[in-house]
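J.: If you scroll down you'll find the structure; I have some questions about it.
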Amino acid sequence: MEQDLARIEQFLDALWLERNLAENTLSAYRRDLSMVVAWLHHRGKTLATAQADDLQTLLAERVEGGYKATSSARLLSAMRRFFQHLYREKYREDDPSAQLASPKLPQRLPKDLSEAQVERLLQAPLIDQPLELRDKAMLEVLYATGLRVSELVGLTMSDISLRQGVVRVIGKGNKERLVPLGEEAVYWLETYLEHGRPWLLNGVSIDVLFPSQRAQQMTRQTFWHRIKHYAVLAGIDSEKLSPHVLRHAFATHLLNHGADLRVVQMLLGHSDLSTTQIYTHVATERLRQLHQQHHPRA
């Protein structure tokens, strides 16, 4: 079993070198694949002897055990990449994962906010306090750019150009993109940089654009707590919330106002257009709701 676990680490090292995956993604692969190895060894199998039927049985047991389809899909993705790696490295003469059936995933629409709800959320921070001025600038940038929360908290001073009104983002797979900020976000960034950030740093030298109260890089979890705090103040239902709620609103509202789908794809940093297309369903659903509410024959 130790040898199989060592092969997982070799695979993760290769992934990190080739694809520059985030640590969270690598940790998820490690957990899933370690579980696969333990499951196989419990049945007298190894990575070298496992067959497609074994892996399909494992997936079936997960479904019967009440695991969500998304969890099974993630596990299947990990197994496919791993066994493809073992095949390329000539540790195996075949790839048993190639025969596995994919679980059917329910299409879930992203949680979105109306433009009025977003406006209330953006107005929630008290801008006369440095900490909340930082949060105000972060919310404005998030809605103006559609960044992922991890991208937002990772921004540095050198990533923004207020003169040009753009932000440079290093997204998934280490892909770089330039995203316009818009006048409102630029204004609040300028205000924050003059009246908020110096107070937060308190003499500490750090390149992070949005430091925490301890003059360190803020975590995604911390910012998520801040969003929930302001949502309560704005009277927004918690069911409407997710860490990426403003990213979803950014995409949906752009499409509602006639933006081209491929432009939205580029701004969001999606490598696959199908990932962006789900926002068209959100926009369509919003139109359907409005029709039902206001049309006399709906």
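The backbone N, Cα and C atoms fix where each Cβ goes, glycine too.
Sharing the record's features from Swiss-Prot:
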{"type": "DOMAIN", "residues": "2-87", "note": "domain 'Core-binding (CB)'"}
{"type": "DOMAIN", "residues": "108-292", "note": "domain 'Tyr recombinase'"}
{"type": "MUTAGEN", "residues": "GLY171 to Ala", "note": "No effect"}
{"type": "MUTAGEN", "residues": "GLY171 to Trp", "note": "Abolishes recombinase activity"}
{"type": "MUTAGEN", "residues": "LYS172 to Ala", "note": "Abolishes recombinase activity"}
{"type": "ACT_SITE", "residues": "HIS244", "note": "active site"}
{"type": "ACT_SITE", "residues": "HIS270", "note": "active site"}
J.: Compute the C-alpha separation of GLY171 (mutagenesis position) from HIS244 (active site), stating it in Å without decimals.
T.: 15
J.: Using all protein chains in view, find how many other C-beta atoms are within 10 Å of the C-beta of GLY171 (mutagenesis position).
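T.: By my count, 17.
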J.: How many of the residues that make up the domain 'Core-binding (CB)' (2-87) does DSSP mark as helix, as strand and as coil?
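T.: So the counts come to 70 helix, 0 strand, 16 coil.
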J.: Taking the Cβ of HIS244 (active site) as the centre, how many other Cβ atoms fall within a 10 Å radius?
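T.: Excluding its own Cβ, HIS244 (active site) sees 20 Cβ atoms within 10 Å.
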